[in-house]
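Student: So Swiss-Prot has the following annotated:
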- 77-314: domain 'Topo IB-type catalytic' (DOMAIN)
- Ile217 to Pro: Temperature-sensitive for DNA relaxation in vitro (MUTAGEN)
- Lys220 to Ile or Asn: Reduced activity (MUTAGEN)
- Lys220 to Asp: Loss of activity (MUTAGEN)
- Arg223 to Glu or Gly: Loss of activity (MUTAGEN)
- Arg223 to Lys: Reduced activity (MUTAGEN)
- Tyr274: active site, O-(3'-phospho-DNA)-tyrosine intermediate (ACT_SITE)
Amino acid sequence: MRALFYKDGKLFTDNNFLNPVSDDNPAYEVLQHVKIPTHLTDVVVYEQTWEEALTRLIFVGSDSKGRRQYFYGKMHVQNRNAKRDRIFVRVYNVMKRINCFINKNIKKSSTDSNYQLAVFMLMETMFFIRFGKMKYLKENETVGLLTLKNKHIEISPDEIVIKFVGKDKVSHEFVVHKSNRLYKPLLKLTDDSSPEEFLFNKLSERKVYECIKQFGIRIKDLRTYGVNYTFLYNFWTNVKSISPLPSPKKLIALTIKQTAEVVGHTPSISKRAYMATTILEMVKDKNFLDVVSKTTFDEFLSIVVDHVKSSTDG
């Protein structure tokens, strides 16, 4: 698709706005159906018919902080939302197998690659940290789970603190208490004498991909699942602990904010890029709050999974 440059309702083929696009260009039909937010700058509209735009990227613009914002057609968004629902159910269905893998290999006396994979998977399923590709570390010093170094691990008698700067220069901090099952394996893996050495020094991107492949999911699926899982846990906790309860709308907004703080991005990104919309629609129901208040978290999670599964099957 050709990128066209937008200014004051007009389209141009150049970013100096010297060469206007003809009035019969199909992109003008697209503009009749969408509203480009006035606060966006450097807007690019993609040349396509309205029918094509329904399933594609329509336009991109920069917000006040210089971040590029992407706007897609309705059917693209619907397909993306349905995909998130399927990912949530798929990961939930393999979590027992993942935990079995962790339990089997984390008991090893050596710190071989399988042991490191077990610790890696345990950390990922606890904190849902971004993967951390080596190229991002080299390009902009962005750290993820795979690129954690010993210097990012602070050990004390009662807890271990994991501190690093991730994507978009967001600072992350995770606390592992001595009572947590991750404490001893992480302590065993950390080498204070080599601060610049990678924590997972026997792993590579390929080894992690091969490991996760056996479960029929992708590593990024764990983060999508994790955001929704964290949202559900926070939502369940809020229903149990807040009195009087705010409206469902305010309760959802509060829970999304809490979830975003845990996983390290803004509430809007949490909702737009990770949340399964079927889950959001489900928890909007006032009557559903009564169900939540009478269940354990595992029961609540099972109810949600069954509902999402029935929606995807339908």
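Glycine too: its Cβ is placed from the backbone N, Cα and C atoms.
None of the noted substitutions appears here; every position holds its original residue.
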Student: For the mutagenesis positions Lys220, Arg223, work out the Cβ neighbour count at 10 Å and name the residue with the minimum.
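Tutor: Counting other Cβ atoms within 10 Å of each of the mutagenesis positions Lys220, Arg223 gives the minimum at Lys220.
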Student: Just to confirm: which same-chain residues, 6+ apart in sequence, have a Cβ under 8 Å from the Cβ of Ile217 (mutagenesis position)?
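Tutor: Set apart from Ile217 (mutagenesis position) by at least 6 residues yet with Cβ under 8 Å, we have Ile87, Arg90, Val91, Val94.
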Student: Distance between Tyr274 (active site, O-(3'-phospho-DNA)-tyrosine intermediate) and Arg223 (mutagenesis position) at the Cα atoms, whole Å?
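Tutor: So the alpha carbons of Tyr274 (active site, O-(3'-phospho-DNA)-tyrosine intermediate) and Arg223 (mutagenesis position) sit roughly 8 Å from each other.
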Student: Between 0 and 100, where does the mean pLDDT of the domain 'Topo IB-type catalytic' (77-314) sit?
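Tutor: The average pLDDT of the model in the domain 'Topo IB-type catalytic' (77-314) works out to 89.
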Student: Return one of helix, strand or coil for Lys220 (mutagenesis position), based on DSSP.
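Tutor: Its secondary structure by DSSP: helix.
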Student: Taking the Cβ of Tyr274 (active site, O-(3'-phospho-DNA)-tyrosine intermediate) as the centre, how many other Cβ atoms fall within a 10 Å radius?
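Tutor: Around Tyr274 (active site, O-(3'-phospho-DNA)-tyrosine intermediate), other Cβ atoms within 10 Å: 23.
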